[in-house]
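Contents: one structure, followed by commentary.
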Amino acid sequence: MVLIKEFRVVLPCSVQEYQVGQLYSVAEASKNETGGGEGIEVLKNEPYEKDGEKGQYTHKIYHLKSKVPAFVRMIAPEGSLVFHEKAWNAYPYCRTIVTNEYMKDDFFIKIETWHKPDLGTLENVHGLDPNTWKTVEIVHIDIADRSQVEPADYKADEDPALFQSVKTKRGPLGPNWKKELANSPDCPQMCAYKLVTIKFKWWGLQSKVENFIQKQEKRIFTNFHRQLFCWIDKWIDLTMEDIRRMEDETQKELETMRKRGSVRGTSAADV
């Protein structure tokens, strides 16, 4: 049995713009989560081609300890809180799988994303069979809705309801921004449809951990896309060549940061 949710994130940018914005923001957010022996280690970042699909393959290791809830830390053996993330980015479709060597086949997180030029109105964009699709909970994330943000995560300079882009003049996003976007032919629009499938097979803990992970994924998607929009002036003029160069630099920075300093970034809100 697995727990499946589809998160829909509407943004006032084009699918083409988002490709650069997403990669820029991933690199920046990785730095904010790395330090003191924890965080993100990039093993591979290279082009791939398989079965007619072309894109960028990444393999990252997440060193987590303080970033999981206390009830998991209590039962997790030393060294088991290391997770492997493999991602195939054949934009506008992306697939990410997170595994753990200690739990082997009893655990995975799979995130499949389609980026579409609409306002999140497409149904079953991932083409699931009807019986599976009936079990999927759809969650709409509004990047301008402060009530969807954990109080500890809130930053005024990463609030789309307050931010206005100098370069694009987009923002601030009011309470009815999605309706306004639908009626504004001049402003681009898109939706990230993120299908998250979670398996955690551990007697007595399965539903608690699966629900915790889904809650954390929503938190990550919400914070990440708020940042992405508020950082638009930093990435809107970048090319994919700029991004690849930045990723190489970030990979080296992360290695240094992880080995030094104190633990940084998001910690687990216990459930």
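The backbone N, Cα and C atoms fix where each Cβ goes, and this holds for glycine too.
At each noted site, the model still has the original residue.
Since this is a predicted model, take the numbers as computed values, not measurements.
Quoting Swiss-Prot on the mutagenesis of LYS60 to Ala: Loss of phosphatidylinositol transfer activity but no effect on phosphatidylcholine transfer activity. Fails to rescue the retrograde transport defect from the Golgi to endoplasmic reticulum in PITPNB-deficient cells. Around the Cβ of LYS60 (mutagenesis position), 21 further Cβ atoms fall within 10 Å across all displayed protein chains. Look at LYS60 (mutagenesis position): DSSP puts it in a strand.
Quoted from Swiss-Prot, the note attached to the mutagenesis of ASN89 to Phe states: Loss of phosphatidylinositol transfer activity but no effect on phosphatidylcholine transfer activity. Fails to rescue the retrograde transport defect from the Golgi to endoplasmic reticulum in PITPNB-deficient cells. Using a 10 Å radius centred on the Cβ of ASN89 (mutagenesis position) and all shown protein chains, the other Cβ atoms total 19.
CYS94 to Thr or Ala appears in Swiss-Prot as a published mutagenesis result, with the remark: Loss of phosphatidylcholine transfer activity but no effect on phosphatidylinositol transfer activity. Not inhibited by N-ethylmaleimide. Fails to rescue the retrograde transport defect from the Golgi to endoplasmic reticulum in PITPNB-deficient cells. Mapped onto three states, the DSSP output places CYS94 (mutagenesis position) in strand. Long-range Cβ proximity for CYS94 (mutagenesis position), meaning a same-chain Cβ under 8 A and a gap of 6 or more residues, is found for GLY55, ALA87, TRP88, ILE111, GLU112, THR113, HIS115.
Quoted from Swiss-Prot, the note attached to the mutagenesis of CYS187 to Ala states: No effect on phosphatidylinositol transfer activity. Within the same chain, residues at least six positions away from CYS187 (mutagenesis position) with a Cβ under 8 Å of its Cβ are PRO12, ARG170, LEU181.
A distance of 14 Å separates the Cα atom of ASN89 (mutagenesis position) from that of LYS60 (mutagenesis position).
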